[in-house]
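Some features that Swiss-Prot has for this protein:
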type: BINDING; residues: Cys11, Cys14, Cys30, Cys33; note: Zn(2+) binding site
type: MUTAGEN; residues: Cys11 to Ala; note: No longer inhibits sigma-G
type: MUTAGEN; residues: Cys14 to Ala; note: No longer inhibits or interacts with sigma-G
type: MUTAGEN; residues: Gly21 to Cys; note: Loss of most sigma-G inhibition
type: MUTAGEN; residues: Cys30 to Ala; note: No longer inhibits sigma-G
type: MUTAGEN; residues: Cys33 to Ala; note: No longer inhibits or interacts with sigma-G
type: MUTAGEN; residues: Tyr47 to Ala; note: No longer inhibits or interacts with sigma-G
type: MUTAGEN; residues: Tyr50 to Ala; note: Partial loss of sigma-G inhibition
type: MUTAGEN; residues: Val51 to Ala; note: Loss of most sigma-G inhibition, still slight interaction with sigma-G
Amino acid sequence: MDETVKLNHTCVICDQEKNRGIHLYTKFICLDCERKVISTSTSDPDYAFYVKKLKSIHTPPLYS
C-alpha cells in the first residue's frame with residue numbers, strides 16, 4: 001500500500017486550498033498566485049489587490 005499524504009494550505013491571496021507554493025512567515029502563497037504576483041506590472045489594476053493581500057503578512061514577533 002502506497003499512501004501519499006498531501007497537505008493543503010490556504011493561499012493568502014486566492015483563499016483556495018493548494019498543496020504547492022511558498023510559506024512567508026506564517027502565511028502561504030500558492031504557486032499560481034506567486035507567478036501572477038511576479039509577472040504583474042505596477043500599472044496593472046490587479047497590482048493593488050496583490051499589494052493589499054500581501055500586506056496581511058506580518059513578521060512574527062521575536063521572543064528572547
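Every residue gets a Cβ built from N, Cα and C, even glycine.
The Cβ of Cys11 (mutagenesis position) lies under 8 Å from the Cβ of Glu17, Lys18, Gly21, Phe28, Ile29, Cys30, Cys33, each of which sits 6+ residues away along the same chain. The Zn(2+) site, placed at the center of the C-beta atoms of Cys11, Cys14, Cys30, Cys33, has further neighbours from the same chain whose C-beta lies within 8 angstroms: Val12, Ile13, Asp15, Gln16, Lys18, Gly21, Phe28, Ile29, Leu31, Asp32, Glu34.
Spacing of Cys14 (mutagenesis position) relative to Tyr50 (mutagenesis position) is 10 Å (Cα to Cα, whole number). With all protein chains in the displayed structure included, the most crowded Cβ environment within 10 Å among the mutagenesis positions Cys14, Cys33, Val51 is that of Cys33. Neighbours of Tyr50 (mutagenesis position), defined as other CB atoms within 10 A of its CB across all chains, total 17.
Taking Cβ-Cβ distances under 8 Å and a sequence separation of 6 or more, the neighbours of Tyr47 (mutagenesis position) in its chain are Thr40, Ser41. Cβ neighbour count for Cys30 (mutagenesis position): 23 (other Cβ atoms within 10 Å of its Cβ, all protein chains included). Taken residue by residue with DSSP, Val51 (mutagenesis position) is part of a helix.
Summarising the environment of Gly21 (mutagenesis position), the number of other Cβ atoms within 10 Å of its Cβ, over all protein chains shown, is 17.
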